[in-house]
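Data block below; observations after.
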Amino acid sequence: MHELTIYHFMSDKLNLYSDIGNIIALRQRAKKRNIKVNVVEINETEGITFDECDIFFIGGGSDREQALATKELSKIKTPLKEAIEDGMPGLTICGGYQFLGKKYITPDGTELEGLGILDFYTESKTNRLTGDIVIESDTFGTIVGFENHGGRTYHDFGTLGHVTFGYGNNDEDKKEGIHYKNLLGTYLHGPILPKNYEITDYLLEKACERKGIPFEPKEIDNEAEIQAKQVLIDRANRQKKSR
């Protein structure tokens, strides 16, 4: 049996919206393809390398927890950036997405330094962008989830897709997330992967390609995931009509 290793960073601080469900989805989806997933929880980064890592995951947290996580992850920002540039798949949620950028501006105007992995920034406001969200993606098809964030993120990189219902990165450009090489960043909770198996398969497939192990096409029953996604799409459509 082939194996993949996931590094789950700052799991003790960044799991505000049960984002651990994304790890469970990756593990279960891989199991259906006879791939064993080993999850390494990393809360202290001193001396950490990415030599044994195939996928990394960073969840979301409060502003306070995010600041603590940023400080800890800054110790490995150079190898993290190198891994991303080398094509390592990664999924970052909300705060985990925000602090990959250069800065985070609080509602009172205070600028907090990010990891600076990529050239973008986030500005937080007191009113939050909350509710169901539906996205149309050239790569993943229809994506659904739930968003709840005060941050407005701005960048010129590729995105997960176009927002057809909800807000996304901000309340202006109708774009959601970031898609840079094999790095995915998003504001979608839910968690995102159980309802969007296409993204789960993407991360696993890219990890297998990079490691040189087969990711063979296999008939998998996706009916439960499809039905769950349709429930959110239908609910969003009803909300559209009532506005």
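Here the Cβ of each residue, glycine as well, is placed from N, Cα and C on the backbone.
Residues or ranges marked as domain 'GATase cobBQ-type' by Swiss-Prot: 6-197. The note that Swiss-Prot attaches to the published mutagenesis Cys94 to Ala is: Abolishes glutaminase activity. According to Swiss-Prot, the feature active site, nucleophile maps to Cys94. For the mutagenesis experiment Arg128 to Ala, the note given by Swiss-Prot reads: Abolishes glutaminase activity. The feature substrate binding site is assigned by Swiss-Prot to Arg128. What Swiss-Prot notes for the published mutagenesis of His189 to Ala is this: Abolishes glutaminase activity. Annotation source Swiss-Prot lists active site at His189, citing sequence analysis.
The two recorded residues, Cys94 (mutagenesis position) and His189 (mutagenesis position), have Cα atoms 8 Å apart.
Note: the Cα of His189 (mutagenesis position) and the Cα of Arg128 (mutagenesis position) are spaced 14 Å from each other. Counting only same-chain residues six or more apart in sequence, the Cβ atoms lying under 8 angstroms from the Cβ of Arg128 (mutagenesis position) belong to Asn148, His149, Gly150.
All protein chains considered, the CB of His189 (mutagenesis position) has 22 other CB atoms within 10 Å. In the three-state DSSP scheme, Cys94 (mutagenesis position) falls into the coil class.
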